[in-house]
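Inspection log for the structure reproduced underneath, given as structure tokens.
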Amino acid sequence: MFGKRKKRVEISAPSNFEHRVHTGFDQHEQKFTGLPRQWQSLIEESARRPKPLVDPACITSIQPGAPKTIVRGSKGAKDGALTLLLDEFENMSVTRSNSLRRDSPPPPARARQENGMPEEPATTARGGPGKAGSRGRFAGHSEAGGGSGDRRRAGPEKRPKSSREGSGGPQESSRDKRPLSGPDVGTPQPAGLASGAKLAAGRPFNTYPRADTDHPSRGAQGEPHDVAPNGPSAGGLAIPQSSSSSSRPPTRARGAPSPGVLGPHASEPQLAPPACTPAAPAVPGPPGPRSPQREPQRVSHEQFRAALQLVVDPGDPRSYLDNFIKIGEGSTGIVCIATVRSSGKLVAVKKMDLRKQQRRELLFNEVVIMRDYQHENVVEMYNSYLVGDELWVVMEFLEGGALTDIVTHTRMNEEQIAAVCLAVLQALSVLHAQGVIHRDIKSDSILLTHDGRVKLSDFGFCAQVSKEVPRRKSLVGTPYWMAPELISRLPYGPEVDIWSLGIMVIEMVDGEPPYFNEPPLKAMKMIRDNLPPRLKNLHKVSPSLKGFLDRLLVRDPAQRATAAELLKHPFLAKAGPPASIVPLMRQNRTR
């Protein structure tokens, strides 16, 4: 009982210790230093992308504490408030929304198995596997979701944040930072801005004239969509904060803006928060009091969820998908790969939390565009679902990854550059013919199959033009790829995609877009004020590639070539087969 206490085991200090790795963070360069080689591709590739610039005044507001309601199938429960919302959606046309369109072509009939997947996806017009999603900094798996029949609408809840959740504010980008996929800026127009805003003095290269009298183009509801610009003075690149007051003057932005400098437009009339709407209608109506029913109303989370329920498929994808593995993040959600239980096929699943969206109405684009416009050079969507408070989009999985990895770490020859441009222009020519503007063309949005085929993805921020709405005005996109007329807040059309494609060609030649060592706001000012950017390695390209680029990067959008015209350019005759891209993917994997 009182035996001798056991001798304490002595553990020696480490012997022959060598400190081989020391990792730190350079605050000036905003990047990690001394990373082991194995970690570099995991951390640097996503950490170097500049964050989107967001105006918090126009972030979709949420009304917590709404009563929970059961949604069955694909129909929403029609209480009084929801009935008004759904009636608005049914009567909505492209004039009032770029997402919900009455004139959308009907989705093609495709035979589906019980698990919701097409029976023969390879036989569709698409032609092959693709990739889903884009990079970003939002995370959060669904915690609750009903079965394939009944589905509970979850109330407000706190979700675990990703370890790398993106900040809403801007960041200065060093040379090795790349922007997230998604809309970076969208600036609402406060009412009462002085008309006839002139470009700043000392802009010898800007050929865009300002209208002497800018007529307001936006009513009390909806996104501004007519041709007359009424934005702030482009000369100062003054991006006003959203306000319902007509007396706030625009402020000149200096350096990296504050989080409230830039923000998205409200695209859908009934989904726009009141802070983003002007105080007075743009066009005076007939005399008489306004009907209170016509005033924009705040749409609760439950109402928005019920409206989204109408365009997605019923059921729960977890009933036929297994082994979800997160492979990336986008500006709207996370991207996972999953396995179809019955066949073992890999698919990509993009999960977007309705409560974490900068502009939740743009989620309709994630479903509608890929569903309605099918092409062999556009990523194919299989199904879409509401799982709890998340929109899940099931798409084909693209094993080759994004073009960004190739342009950053390898050098492409002209045969390979032409092959990428040909595929992208074939997709854009179809989309532009239908009045769809992508608005975020860049290497991040170009995805590759395992055999080198090129596909266009990331349709969450596209817009629709038509005879009713021939031009758009929202400031949406990634700064370094934006067209000058878009930055100048002039009305634009599909030609902004052509400019962005030209910047992507520079990416493929030089490895990065122009002004990439500048902060986003300064880069936008330089794009707006300067001559079209030139290649750094101009001496290394052929005259045909230079001539092709000169047709893309034209400051006057009226003189810029269309996608259909560019498909006839001699440079595209150099395009190699998809197999010519495979060595680049192999080289990137073995680096």
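Glycine is treated like the rest: Cβ placed from N, Cα and C.
Note that the coordinates shown come from a computational prediction; the quantities given were computed from them, not determined experimentally.
Feature annotations, courtesy of Swiss-Prot:
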- 11-24: domain 'CRIB' (DOMAIN)
- H19 to L: No change in cell motility; in association with L-22 (MUTAGEN)
- H22 to L: No change in cell motility; in association with L-19 (MUTAGEN)
- 321-572: domain 'Protein kinase' (DOMAIN)
- 327-335, K350, 396-398, 458-460: ATP binding site (BINDING)
- K350 to M: No change in cell motility; in association with M-351 (MUTAGEN)
- K351 to M: No change in cell motility; in association with M-350 (MUTAGEN)
- D440: active site, proton acceptor (ACT_SITE)
- S445 to N: Approximately 30-fold increased autophosphorylation (constitutively active mutant) (MUTAGEN)
- S474 to E: Approximately 3-fold increased autophosphorylation (MUTAGEN)
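Distribution of Swiss-Prot features across the structure.
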residue : record                       : DSSP class
H19     : mutagenesis position         : coil
E329    : ATP binding site             : strand
V335    : ATP binding site             : strand
K350    : mutagenesis position         : strand
E396    : ATP binding site             : strand
D440    : active site, proton acceptor : coil
S474    : mutagenesis position         : coil
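Cβ contacts within 10 Å of S474 (mutagenesis position), excluding its own Cβ and spanning all protein chains shown: 25.
When the binding-site residues S331, G333, E396, L398 are compared by Cα distance to K351 (mutagenesis position), the shortest distance belongs to G333. Counting other Cβ atoms within 10 Å of each Cβ, the mutagenesis positions H22, K351 show the lowest value at H22.
Note on the binding-site residues I327, V335, L398: the fewest other CB atoms within 10 A surround the CB of I327. Per-residue confidence over the domain 'CRIB' (11-24) averages 82 (mean pLDDT, predicted model). The highest number of surrounding Cβ atoms within 10 Å, among the recorded positions E329, E396, D440, is found at D440. Among the recorded positions H19, H22, D440, S445, S474, not one has its Cα within 10 Å of the Cα of E329 (ATP binding site).
When the neighbouring Cβ atoms lying within 10 Å are counted for each of the mutagenesis positions (H19, K350), the highest count belongs to K350.
Sparsest Cβ environment among the recorded positions S331, S445 (other Cβ atoms counted within 10 Å): S445.
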